[in-house]
Amino acid sequence: MNTVRSEKDSMGAIDVPADKLWGAQTQRSLEHFRISTEKMPTSLIHALALTKRAAAKVNEDLGLLSEEKASAIRQAADEVLAGQHDDEFPLAIWQTGSGTQSNMNMNEVLANRASELLGGVRGMERKVHPNDDVNKSQSSNDVFPTAMHVAALLALRKQLIPQLKTLTQTLNEKSRAFADIVKIGRTHLQDATPLTLGQEISGWVAMLEHNLKHIEYSLPHVAELALGGTAVGTGLNTHPEYARRVADELAVITCAPFVTAPNKFEALATCDALVQAHGALKGLAASLMKIANDVRWLASGPRCGIGEISIPENEPGSSIMPGKVNPTQCEALTMLCCQVMGNDVAINMGGASGNFELNVFRPMVIHNFLQSVRLLADGMESFNKHCAVGIEPNRERINQLLNESLMLVTALNTHIGYDKAAEIAKKAHKEGLTLKAAALALGYLSEAEFDSWVRPEQMVGSMKAGR
């Protein structure tokens with residue numbers, strides 16, 4: 001039995017594995033781009049299949065493709081979407097910057113599978129052509145950016161945003177639950193005036209709420225599709241209604257608000273929509289990194305750190321120190337945030353490097369974008385499930401640190417002035433006294449006045465958490 005078969009493209013014949021659906025151009029790419037291990041993301045492959053499915057339907061409706069061929073292409077695309085042909089898409093991220101080879105990989109797989117569905121024999125009889133039928137009314141230059149936007153929007157809506165909302169809700173519940181716990185604040189890693197633990201966490205909640213708004217603000221641009229622009233944005237070789245109809249069809253089959261891009265030249269020449277959307281993801285990464293760092297600092301200890309909160313003990317933390325437990329969820333989250341920030345640099349460089357009518361950094365851009373979405377979504381889910389929901393206050397430690405803080409002296413500013421208050425704090429620190437003892441020793445106020453004026457619970461403003 002033959003292990004290879006001959007496939008042809010415009011450059012001639014080439015042997016491909018007999019058991020594979022791909023054709024000549026995919027094989028050439030496999031042989032010419034054996035670079036690293038990163039493959040085209042499955043979600044991008046599925047977005048390409050969705051795009052081809054929608055195009056076949058619209059081409060049929062416009063009388064440009066027979067019902068028989070269109071139906072076979074759609075059935076083949078549905079098989080790809082069901083995961084039946086995942087091993088038919090082996091191409092590397094590091095290929096042509098337009099994604100042409102992955103577009104042709106999809107065209108060849110769908111054409112060969114559709115031909116089989118129509119009774120053809122693989123490698124012997126082509127009833128559906130990869131270019132003339134599957135790629136009808138299309139160019140790689142508008143197909144690949146369309147698939148990028150489809151994959152990106154669906155990932156943001158279905159993966160990232162739900163996890164962001166869940167984590168925000170968890171922290172909001174913690175903020176409300178801890179609204180009456182007065183603790184010492186810290187600025188510059190030094191003691192500061194008091195606030196409540198609920199107020200502190202409310203800041204985290206507000207950060208995430210702003211991140212959600214920024215991400216949602218970017219979605220309409222991502223929902224704009226390049227399909228119909230063909231090679232350079234002019235729409236050469238397309239029906240006048242094709243672009244609008246294919247965007248409408250994609251909106252229907254994905255239940256997402258896709259529209260045809262109002263300017264196809266921008267849609268082909270830039271990656272601006274994903275650059276801007278990823279900027280919002282970078283902002284989310286910055287916020288999550290700050291939150292994770294705060295959590296692990298507040299939970300540091302258990303005896304020699306800040307120790308104001310406890311977090312779940314999920315696994316042993318050391319191979320040499322018995323009983324040690326580390327803030328591993330915080331560490332995982334901060335690492336992935338660093339990766340997202342690195343991805344943002346690469347996406348910015350790729351987005352800025354397009355020339356004339358086409359950006360040719362697209363595979364790298366979408367690879368990094370989808371990785372960032374996946375990392376952030378998975379990271380938030382893990383952090384929420386294994387850390388945030390289990391945050392609990394250590395009230396005894398909180399009260400100890402609060403009562404030992406010299407910054408409670410700030411409450412005296414309006415009564416005896418900044419200079420005298422500072423003198424009290426310095427004397428207390430230098431001589432190891434309490435603030436009250438130092439104040440009384442200096443004779444600046446009476447014991448009754450100190451007890452009346454230095455009351456931490458009255459120094460936090462509204463006891464509400466700012467929600």
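Quick reminder: no glycine exception, Cβ is built from N, Cα and C everywhere.
Sequence unchanged from the original; the noted substitutions are absent.
Positions annotated as substrate binding site by Swiss-Prot: 98-100, R126, 129-132, 139-141, T187, S319, 324-326. In the three-state DSSP assignment, the secondary structure recorded for S98 (substrate binding site) is coil. Other Cβ atoms within 10 Å of the Cβ of S98 (substrate binding site), summed over all protein chains shown, number 21.
Of all Cβ atoms in the protein chains displayed, 18 besides its own lie within 10 Å of the Cβ of R126 (mutagenesis position). Here the residue is the original one, while Swiss-Prot reports the published mutagenesis R126 to A with the comment 10-fold decrease of fumarase activity.
K127 to D appears in Swiss-Prot as a mutagenesis experiment; the accompanying note says: No effect. A coil conformation is recorded for K127 (mutagenesis position) in the three-state DSSP classification, outside any helix or strand. Long-range Cβ contacts of K127 (mutagenesis position) within its own chain (separation 6+, distance under 8 Å): K69, A72, A114, S115, L118, G119, G120.
The note that Swiss-Prot attaches to the published mutagenesis H129 to N is: No effect on fumarase activity and essentially same conformation compared to the wild-type, but appears to dramatically reduce binding of ligands at the B-site. Annotation for H129 (mutagenesis position): spatial neighbours A111, criterion Cβ-Cβ under 8 Å with sequence separation of six or more.
The note that Swiss-Prot attaches to the published mutagenesis H188 to N is: 200-fold decrease of fumarase activity. Taking a C-beta cut-off of under 8 Å and a sequence gap of six or more, H188 (mutagenesis position) has no contacts in its own chain.
The active site, proton donor/acceptor annotation in Swiss-Prot covers H188. Classification of H188 (mutagenesis position) by DSSP places it in coil, neither helical nor stranded.
Annotation note: E315 (mutagenesis position) sits in a coil segment as assigned by DSSP. Record note (Swiss-Prot) on the mutagenesis of E315 to Q: There is essentially no effect on the affinity values for both S-malate and fumarate. In contrast, the catalytic efficiency values have been lowered by 10-fold in both directions.
According to Swiss-Prot, the feature active site maps to S318, an assignment based on sequence analysis.
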**Prompt:** How far is it from T100 (substrate binding site) to E315 (mutagenesis position), counting Cα to Cα, in Å?
**Reply:** 46
**Densest Cβ neighbourhood among T100, N131, S139, S319 (binding-site residues), 10 Å radius** = S139
**Asked** Looking at the recorded positions N141, S318, which one has the fewest other Cβ atoms within 10 Å of its own Cβ?
**Response** S318
**Prompt:** Of all the recorded positions given, namely R126, E315, S318, which is spatially nearest to S139 (substrate binding site) at the Cα level?
**Reply:** R126
**Request:** If we count other C-beta atoms within 10 Å, could you say which of the recorded positions E315, V325 has the fewest?
**Result:** E315
